[in-house]
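Annotated features in Swiss-Prot:
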- His150 to Ala: Impairs histone deacetylase activity and transcription repression (MUTAGEN)
- His151 to Ala: Impairs histone deacetylase activity and transcription repression (MUTAGEN)
- His151: active site (ACT_SITE)
- Trp322 to Ala: Strongly reduces HDAC activity (MUTAGEN)
- Glu325 to Ala: Strongly reduces HDAC activity (MUTAGEN)
- Gly327 to Ala: Strongly reduces HDAC activity (MUTAGEN)
Amino acid sequence: MVYEATPFDPITVKPSDKRRVAYFYDADVGNYAYGAGHPMKPHRIRMAHSLIMNYGLYKKMEIYRAKPATKQEMCQFHTDEYIDFLSRVTPDNLEMFKRESVKFNVGDDCPVFDGLYEYCSISGGGSMEGAARLNRGKCDVAVNYAGGLHHAKKSEASGFCYLNDIVLGIIELLRYHPRVLYIDIDVHHGDGVEEAFYTTDRVMTCSFHKYGEFFPGTGELRDIGVGAGKNYAVNVPLRDGIDDATYRSVFEPVIKKIMEWYQPSAVVLQCGGDSLSGDRLGCFNLSMEGHANCVNYVKSFGIPMMVVGGGGYTMRNVARTWCFETGLLNNVVLDKDLPYNEYYEYYGPDYKLSVRPSNMFNVNTPEYLDKVMTNIFANLENTKYAPSVQLNHTPRDAEDLGDVEEDSAEAKDTKGGSQYARDLHVEHDNEFY
């Protein structure tokens, strides 16, 4: 039997859905490498950025280089001992830290590489500063593709993740927002984020992932939270080969119900690209449009939103998809013909902004999905009334998260004005040039 993926409707945007987007990117992020043969390649963030710039999306949004997260900021979630270890360990002195390496699970999947701590601080800084800008009403959507490292634990690296930037970003959002919703569309379960907020009703976590003999082995249907957090963790365990139409038929009703009943005042969306068809480590069959539909759907609720990266191990497909999704966040449906960019040869032989589904068999039967949905909605019945939060004095903003002054930005160049000032200029929709 040959399985044919159902064609997906073209994605559309409404003029009324225009949002102010703050995009965080650090040019150094692509310089870091986990090591030869390791599937995680930070270079994909640089490839996505190159596409985003060459499509002209820089005219539509403000671009920032976030301050790297400090030790003090990282320790809002992680233990001092663990962060201290990350800041001191290098490939040269690894022998001295043998005991700690075992304790903190740093080794095979999470190797020590040159610049490890700096890489973590870039990832954490983007998510924390994005959250701070949302808190102050400076933007409606914050984007940090260097973030999304959802497996990292309080004092342990896991699944290519060392610093859990998502948890740090959510902690920042909780200073202003009574309820935060976290949605995860990575093929792997968002275990680190779920674990961090498993006992609270102030954060609802919702993860759509492959379950069954697959890393990290958590995220089954009956994991719903404990104590005050009971029913505030939602897990949607899926099987191999899920296609666009099937994914949409699960994603949209679940998110709609959560939005209706939980009424979050901010949402964090982890856009792991390993749920795309043809991923080196994934086993789903989503096209670029199927993945992007999730972003567009969450955006349509008009709630302050932070978008972070995550997994994704076929670099050309991750870059294409994140670029297309950045367009949607800016209310633009990008043209399929790729503009010339410095990584153009990666996108052959078609050179199109497209990730097509394969003829992979969809193991997710309607009966299985009905059972999953019935279970989830039964649990959500218990969250019908959004939990309230006691009024508290909001602590002063961290000085490190203040706006960058132009004086401290990069030196002025030949065109007059600084690059920083031009990055903040957003072109009006009616401009002709």
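From the backbone N, Cα and C atoms, a Cβ is placed for every residue, glycine too.
So, quick note: what you're seeing has the original residues, none of the substitutions.
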Using a Cβ-Cβ cut-off under 8 angstroms and a sequence gap of six or more, which residues of the chain neighbour His151 (mutagenesis position)?
Ser158, Gly159, Phe160, Cys161, Asn164, His188, Gly190, Asp191, Gly192, Pro216
Secondary structure at Trp322 (mutagenesis position), reduced by DSSP to three states:
helix
Give the residue from the mutagenesis positions His150, Gly327 that has the most other Cβ atoms within 10 Å of its Cβ, counting over every protein chain displayed.
His150
The number of other Cβ atoms within 10 Å of the Cβ of Glu325 (mutagenesis position), counted over all protein chains shown, is 28
What's the CA-CA gap between Gly327 (mutagenesis position) and His150 (mutagenesis position) in angstrom, rounded?
24
Quick note, Glu325 (mutagenesis position) and His150 (mutagenesis position): C-alpha atoms separated, nearest Å, by 20
Packing count at Trp322 (mutagenesis position) (other Cβ atoms within 10 Å of its Cβ)
28
Rounded to the nearest Å, what's the C-alpha distance separating His150 (mutagenesis position) and Trp322 (mutagenesis position)? Just drop the number here, would you?
17
